[in-house]
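Worksheet for the structure shown next.
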Amino acid sequence: MESALPAAGFLYWVGAGTVAYLALRISYSLFTALRVWGVGNEAGVGPGLGEWAVVTGSTDGIGKSYAEELAKHGMKVVLISRSKDKLDQVSSEIKEKFKVETRTIAVDFASEDIYDKIKTGLAGLEIGILVNNVGMSYEYPEYFLDVPDLDNVIKKMININILSVCKMTQLVLPGMVERSKGAILNISSGSGMLPVPLLTIYSATKTFVDFFSQCLHEEYRSKGVFVQSVLPYFVATKLAKIRKPTLDKPSPETFVKSAIKTVGLQSRTNGYLIHALMGSIISNLPSWIYLKIVMNMNKSTRAHYLKKTKKN
């Protein structure tokens with residue numbers, strides 16, 4: 001009986017310690033969530049980082065919304081996309097609405113010989129924020145060997161989703177390091193957090209963006225440069241082929257308004273509270289369950305697409 005008493009006391013303290021630890025973890029998580037998703041860090045985004053923001057893929061969707069949001073915060077904006085007509089239109093809209101200076105650079109990120117032109121266009125600018133947003137995905141989920149025009153898709157997706165991030169960072173980062181301030185926001189994807197079969201190349205390129213961002217943040221945060229990996233799930237954009245926004249599929253404007261608050265607070269973010277909850281749940285699923293669910297979903301989407309195109 002006497003020997004059982006110390007054991008009971010030990011178990012009591014183990015239990016009490018566990019409860020206290022869990023309570024602290026929950027309290028910290030709630031505090032962090034309130035700080036990020038409630039209060040945010042909008043005040044840290046603006047000309048204080050540098051006069052200019054540079055946004056790639058800036059004529060539609062998330063990129064356009066970032067350009068507008070940064071202009072709203074008083075930053076001059078360089079818009080970089082493929083279509084000169086669209087660039088001129090968005091540039092005019094931003095100038096008129098936010099009363100800030102804009103510049104445009106028309107290039108196709110599928111090409112590799114564009115970066116001298118971009119370098120010339122950015123010369124002499126004090127760049128505080130770079131948003132690497134330009135990207136491409138699949139037309140529809142497909143098995144790797146059956147992707148139409150596979151050779152071209154491989155080249156384009158690497159150039160647009162990977163090379164652009166590296167080269168734009170190479171152009172802009174030195175000025176930020178020299179001034180000891182700046183932020184690079186790399187738009188990855190929820191598809192980059194875990195493997196997505198039938199979107200294999202896209203998923204892999206977005207994983208690159210995520211890892212590149214995390215590594216770069218560790219390398220340069222001591223030099224005053226904040227690098228963020230943004231991992232959205234579905235947003236109602238042309239790229240995602242979603243027309244109507246919902247709670248879990250927000251408009252680009254809603255998503256960016258939320259994501260901009262996380263700059264300086266989260267170096268890796270889903271950008272939007274509902275997406276953060278989705279990411280937490282998905283990341284904690286056993287991998288075999290997750291892969292089975294995603295494979296079945298994408299097989300269903302593939303079958304629907306092929307049936308629809310066959311009818312047409």
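Cβ atoms are placed via backbone N, Cα and C, with glycine included.
Those substitutions? Not in this structure, it's all original residues.
Database features (Swiss-Prot):
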type	residues	note
BINDING	50-79	NADP(+) binding site
BINDING	Ser189	substrate binding site
MUTAGEN	Val196 to Trp	No effect
ACT_SITE	Tyr202	active site, proton acceptor
MUTAGEN	Phe234 to Ala	Allows the conversion of androstenedione to testosterone
### Message
Taking the Cβ of each of the recorded positions and counting other Cβ atoms inside 10 Å, which one has the highest number: Tyr66, Tyr202, Phe234?
### Response
Tyr66
### Message
I need the CA-to-CA distance for Val54 (NADP(+) binding site) versus Val196 (mutagenesis position), whole Å please.
### Response
30
### Query
In sequence order, which same-chain residues at least six apart have a C-beta under 8 angstroms from Ile62 (NADP(+) binding site)?
Asn133, Ile187, Pro232, Val235, Thr237, Pro252, Phe255, Val256
### Task
Give the three-state DSSP assignment (helix, strand or coil) for Leu70 (NADP(+) binding site).
helix
### Task
Find, for the listed binding-site residues Ser58, Ser189, the residue with the lowest Cβ contact count at a 10 Å cut-off, counting only other Cβ atoms.
Ser189
### Query
If you count Cβ atoms within 10 Å of each one, which of the binding-site residues Gly50, Gly74 comes out on top?
Gly50
#### Entry: Alpha-carbon spacing, Val196 (mutagenesis position) to the residue listed as 'active site, proton acceptor', which is rounded to whole Å
8
### Message
As a test of the contact definition, list every same-chain residue at least 6 positions from Leu70 (NADP(+) binding site) whose Cβ is closer than 8 Å to its Cβ.
### Response
Val45, Ala53, Val55, Val77, Ile129, Val131, Ile260
### Residues satisfying Cβ distance under 8 Å from Val78 (NADP(+) binding site), sequence separation of at least 6
Trp52, Ala53, Val54, Val55, Thr102, Arg103, Thr104, Ile105, Gly121, Leu122, Leu125, Ile127
